[in-house]
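Listed in Swiss-Prot for this protein:
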VARIANT   Pro8 to Leu  In strain: ATCC 51908
VARIANT   Ser45 to Thr  In strain: ATCC 51908
VARIANT   Thr77 to Ile  In strain: ATCC 51908
Amino acid sequence: MSNHTHHPKFKTLKRAWKASKYFIVGLSCLYKFNLKSLVQTALTSLAMITLTSLVITAIIYISVGNAKAKPTSKPTTQQTQQPQNHTPLLPTEHNHKSTHTSTQSTTLSQPPNIDTTSGTTYGHPINRTQNRKIKSQSTPLATRKLPINPLESNPPENHQDHNNSQTLPHVPCSTCEGNPACSPLCQIGLERAPSRAPTITLKKAPKPKTTKKPTKTTIYHRTSPEAKLQTKKNTATPQQGILSSPEHQTNQSTTQISQHTSI
């Protein structure tokens with residue numbers, strides 16, 4: 001408590017405690033004079049004052065404890081976050097060069113194999129393969145290039161020509177009959193027309209033609225019963241004539257022969 005005696009809230013609490021002491025002394029004097037109603041009201045007010053003072057002291061202690069704990073917790077969080085921010089550095093070209101030179105020095109220090117019989121020298125095949133692997137590992141960083149935009153590689157002249165070809169009208173020459181102003185436009189359109197790949201159109205197989213046979217139309221005539229009877233009679237009479245026709249023909253032939261003889 002000695003550290004917090006200079007705090008302004010503690011000073012107010014001390015003053016309130018002193019005032020409460022004086023208040024208690026005054027109440028005891030009133031009780032001696034048999035003034036019970038005044039004593040009861042004073043006791044209730046004193047109880048309220050003590051409760052509020054206790055609540056205020058508890059709040060002060062909690063706030064002071066939090067203020068002390070906050071500065072101690074901040075450095076710990078910073079210390080834990082610092083190692084997370086550090087990322088491992090990529091190997092630089094200098095490290096690759098140093099490793100490459102060290103491997104070359106080791107390969108040069110080893111003497112080549114010499115055949116005493118033929119006098120020929122043979123290098124170490126294992127060292128050659130190792131050198132090739134080291135070179136293949138060290139080259140990618142040096143040979144890496146930034147991606148080049150295809151738009152930047154094209155010169156600006158091509159864009160201008162393309163724009164000109166689009167703006168000029170393309171007129172077919174078949175429509176320029178008798179128009180002298182149309183003929184130069186027709187030629188310019190053919191020269192400046194943008195070159196495009198020919199479009200291949202697949203021809204569809206023709207559908208087989210189906211010939212529809214004409215349908216016979218039957219006409220039905222309404223016939224009365226009287227007409228039906230007449231047709232039946234007509235059909236009956238020719239049959240009789242047909243049956244009697246050979247005899248009749250023979251009779252006619254005989255009559256004709258007799259006439260010729262009489263003449």
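A Cβ is built for glycine as well, from the same backbone N, Cα and C atoms used for every other residue.
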Legend entry - Surrounding CB atoms that lie within 10 Å of the CB of Ser45 (variant position), all protein chains: 12
Inset, instruction - Could you find out if DSSP has Ser45 (variant position) as helix, strand or coil? - result: helix
